[in-house]
Amino acid sequence: MGEEGGSASHDEEERASVLLGHSPGCEMCSQEAFQAQRSQLVELLVSGSLEGFESVLDWLLSWEVLSWEDYEGFHLLGQPLSHLARRLLDTVWNKGTWACQKLIAAAQEAQADSQSPKLHGCWDPHSLHPARDLQSHRPAIVRRLHSHVENMLDLAWERGFVSQYECDEIRLPIFTPSQRARRLLDLATVKANGLAAFLLQHVQELPVPLALPLEAATCKKYMAKLRTTVSAQSRFLSTYDGAETLCLEDIYTENVLEVWADVGMAGPPQKSPATLGLEELFSTPGHLNDDADTVLVVGEAGSGKSTLLQRLHLLWAAGQDFQEFLFVFPFSCRQLQCMAKPLSVRTLLFEHCCWPDVGQEDIFQLLLDHPDRVLLTFDGFDEFKFRFTDRERHCSPTDPTSVQTLLFNLLQGNLLKNARKVVTSRPAAVSAFLRKYIRTEFNLKGFSEQGIELYLRKRHHEPGVADRLIRLLQETSALHGLCHLPVFSWMVSKCHQELLLQEGGSPKTTTDMYLLILQHFLLHATPPDSASQGLGPSLLRGRLPTLLHLGRLALWGLGMCCYVFSAQQLQAAQVSPDDISLGFLVRAKGVVPGSTAPLEFLHITFQCFFAAFYLALSADVPPALLRHLFNCGRPGNSPMARLLPTMCIQASEGKDSSVAALLQKAEPHNLQITAAFLAGLLSREHWGLLAECQTSEKALLRRQACARWCLARSLRKHFHSIPPAAPGEAKSVHAMPGFIWLIRSLYEMQEERLARKAARGLNVGHLKLTFCSVGPTECAALAFVLQHLRRPVALQLDYNSVGDIGVEQLLPCLGVCKALYLRDNNISDRGICKLIECALHCEQLQKLALFNNKLTDGCAHSMAKLLACRQNFLALRLGNNYITAAGAQVLAEGLRGNTSLQFLGFWGNRVGDEGAQALAEALGDHQSLRWLSLVGNNIGSVGAQALALMLAKNVMLEELCLEENHLQDEGVCSLAEGLKKNSSLKILKLSNNCITYLGAEALLQALERNDTILEVWLRGNTFSLEEVDKLGCRDTRLLL
């Protein structure tokens, strides 16, 4: 196979080589070894395409490992491949060791065939038992027949061996050529009319395939052209304003990419998602749907999704990574939706990506035959105006259909099944229907603190400039929080001179930042002798017509879900060449076929900003119309629609009705961004700027009053919708993402009075905001409102993107928090130390949950200080971090001086025996701790002895969790001695600790003298079934 042809991915080859044995014969594969490798075998059988699985079946059938009845059971349409693989393993295992060995051999043969097809033996074309010979030579016959099924069917039909109906069934477009060949052989097996003898003779006469068509010159030529095309499209990164062209290799900065974890799944606690490299996009375990082909990357607007895909394309085109794919086809969803004509898979790939100069039929057939070597990427699914549905099936790769039907069936796998697809989108655009067809989901969370610094250093090579910018960000937490999104880091880089020279303070809100970039563009478009030093009224007023033209175009585009504008659309919006020269409209990254030089806004957020600008200043927009903006969805479709009064969703009459219609048709996530910008523009901070541009100050006052009323009303309706608390319990509510955007809008307006009014309406004891894409900017907005609460609240922000910068933004509201939950938020020692420094003075705060972050021993001194100083502190949960014995020893010193702590969680750290000893010594006479977890901390018998001494002295501890350690019998015997003297412990968890019957016997003796303990967990230890029954009968408190 040529260089372009490549081979299976290195990971797959390595996994297969381990599973398939060290010798060709696999004679050492016993049933026990086979069963022990079951999960790996399932993964191997489903890791490729259905073609690979059916090849394994071919070999097993030819060797008579499978009977015909067995084989037919694996051809139920619609069954997931993983389900079929497990059934195959069950069937083979039940047939004994010989069958297990043959399955391993079949997998070897199928893998070898997929990489370098071998010529298999011949057969007697005049055999007296043709059906039996078709079966025994099945792999070779499928290989010989697969390119000639059409001709063979025609010939068999002419001679009366098959009916037209049977031909049509075999020719269904959902089948690959190899699958059609197999179905023809299957038909010959069950028909007794001479079809088997006919095939045996005529297949022998077919030409022998020398190699896969990947070797053909036309295929090699096309693959080379495709690589060149993709390389040209991805090698250079055009900045948002199109003013610079940078080498992607020089400027690309890794984002925080994490795999989405289903926290609802049963099983042991999961570690915090590791920050993944782009190269791990297709090799990450933990699939949502093993039978799906689509990888989803979600991220907020400006988080770097498009650049991530561009990097992927470049790595593939340069031969540096993703070489398991021979063909990569990149597409933009905002470009796809402009295609009005019906199109097929063939049209999409060839006419809208890369055209084969010769051999189109052969190349397309190659793509259909080897879909597992194909990758399609679809950028910006949130900008695709059609909502995903799986109602309309389309399975023909050659028949044309609408662009939305084509895309949706590609994502479902009805077209090009087993080809990988990567889709990027903002989270709000991903429906539950689409998630059914997602193999793996990733979160792109923007830059880390190190990423922001690295990006700025790559952008600025001038002496001292990058250092001054980084220092400015570190001193300005609000601006630093914005920069975790790459689009804001670009703005900071673009406006570095204005930021470093300004004296009025750094930007605080998103609106401030966009006005700064507006100032930058306006100043650069103004003659030097007339340019002012800032965004003054005269500068803005001078280009107001241009800004309103751009705003009208932006608003029309949002309402029509249009993000690429043709010359005719620009003309209709009165956008002139002079308006375009300002720089906010740039050439679209892809060209719509048949159009000339389409333009798009720098970024979707700029389109929302200009739409908000138009709504704030256009004389054609009556103030009352702004109420539509906060409807954020079509009536009845969105939770936001139910938050507002009916009057807010009624269309206005007359000249503003078209604007009302646009606002009602726009996508909710775009309306939310626009609403936040509008609130910022109408803030007191920017009142003077807008007043000078508005002919009627009264109209501007009415707009401002309307926005305030609408925000207050929306929040009040939201709070009133919260159901009352159960008697005796605190009111708890999980806020919806729409609530986050209302708070964001309030923060952009910077109205303390409104924030206090909103806080008065929030009468809850527990506010949950898990999985709400809360980043540093959202933290600043939450703190802006929550700091005015009259009653303490438990704030739960698990599974977000708070980070160290976000923690700093939350500090203003820490005084009203009685509990703070920050699970899975990529927080390090730096952020927690700042948090604790503030918490020392917050008497209300009694609980901290920090599991699944990046904490190390570096924060232990701060934790110890918190415990020693705050004698009303109740719970500290530090599970699944990176704390070792050194950190545990420091924390133990804080415990010695603490008299209030009731819950201490250390599971999933690395404290070991020394750490366990230090904690045990500190807790021996502790008067308040009721629950202690040291699960999964590499604790052995030495640590168990120290914990036993603690149990003998402690009179308060009620639950001790020690699962997933290495206590063994020696450690359990020590604990048993401690239990004999303990009078408070109710639950002892010892699962998965290599305990035998000897250790259990010691526990039973202790239980005879201890009436307090209610449960001892011993699951996952080394007991036989007989021992389990025996132990369970002796004491029901043993949970086995």
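Any Cβ shown, glycine's included, is placed from N, Cα and C.
Residues or ranges marked as ADP binding site by Swiss-Prot on the basis of similarity to another entry: T239, Y252, T253, G302, S303, G304, K305, S306, T307, H603. All protein chains included, T307 (ADP binding site) registers 19 other Cβ atoms within 10 Å of its own Cβ.
Cβ-based neighbour count (10 Å, all protein chains) for E300 (ATP binding site) stands at 25. Look at Swiss-Prot and you will find G299, E300, A301, G302, S303, G304, K305, S306 tagged as ATP binding site.
The domain 'CARD 1' annotation in Swiss-Prot covers 26-122. In this model, the domain 'CARD 1' (26-122) carries an average pLDDT of 76.
Residues in the domain 'CARD 2' (126-218) partition by DSSP class (helix H, G, I; strand E, B; coil) as 61 helix, 0 strand, 32 coil. As annotated by Swiss-Prot, domain 'CARD 2' applies to 126-218.
In three-state terms derived from DSSP, E69 (mutagenesis position) belongs to a helical segment. In the structure as shown, the Cβ atom of E69 (mutagenesis position) sits within 10 Å of 7 other Cβ atoms. E69 to K appears in Swiss-Prot as a published mutagenesis result, with the remark: Abolished NF-kappa-B activation in response to muramyl dipeptide stimulation.
The Cβ of T91 (mutagenesis position) has L66, D70, G73 as same-chain neighbours under 8 Å, each 6 or more residues away in sequence. According to Swiss-Prot, the mutagenesis experiment T91 to I carries the annotation: Abolished NF-kappa-B activation in response to muramyl dipeptide stimulation.
In Swiss-Prot, a published mutagenesis experiment is listed as M152 to L, annotated Does not affect NF-kappa-B activation in response to muramyl dipeptide stimulation. Sequence-distant neighbours of M152 (mutagenesis position): residues of the same chain at least 6 apart with a C-beta under 8 Å from its C-beta are L145, L184, L199, H202, V203.
For C395 to S, Swiss-Prot lists a mutagenesis experiment annotated as follows: Abolished palmitoylation and localization to the cell membrane; when associated with S-1033.
Record note (Swiss-Prot) on the mutagenesis of C710 to Y: Constitutive NF-kappa-B activation; when associated with R-680. The local packing around C710 (mutagenesis position), expressed as other Cβ atoms within 10 Å of its Cβ over all shown chains, amounts to 24.
Recorded in Swiss-Prot as a mutagenesis result, F719 to I carries the remark: Constitutive NF-kappa-B activation; when associated with R-731. The Cβ of F719 (mutagenesis position) has 18 neighbouring Cβ atoms from other residues within 10 Å, across all protein chains displayed. Under the DSSP three-state reduction, F719 (mutagenesis position) is assigned to helix.
There are 14 other CB atoms within 10 A of the CB of G761 (mutagenesis position), with all protein chains counted. Record note (Swiss-Prot) on the mutagenesis of G761 to H: Abolished pattern recognition receptor activity.
Per Swiss-Prot, mutagenesis D824 to A is noted as: Does not affect response to muramyl dipeptide (MDP). According to DSSP, D824 (mutagenesis position) is assigned to coil rather than to any helix or strand.
In this structure, N852 (mutagenesis position) belongs to neither helix nor strand by DSSP; it is coil. Under its mutagenesis entries, Swiss-Prot includes N852 to A with the note: Does not affect response to muramyl dipeptide (MDP).
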Residues within 8 Å of the G299, E300, A301, G302, S303, G304, K305, S306 Cβ centre (excluding the ATP site residues themselves):
T424, R426, L444, G446, L485, P486, V487
Sparsest Cβ surroundings (other CB atoms within 10 Å) among the recorded positions G302, C395, D824, N852:
C395
Other C-beta atoms that fall within 10 angstroms of the C-beta of S303 (ADP binding site):
27
Binding-site residues listed as T253, S306, least Cβ neighbours within 10 Å:
S306
Compare the Cα of T253 (ADP binding site) against each of the recorded positions A301, G302, D824 and report the nearest.
G302
Closest of the mutagenesis positions to E300 (ATP binding site), Cα to Cα, picking from E69, F719, G761, D824, N852?
D824
Nearest of the recorded positions to G299 (ATP binding site) by CA-CA distance, picking from E69, K305, T307, F719, G761?
K305
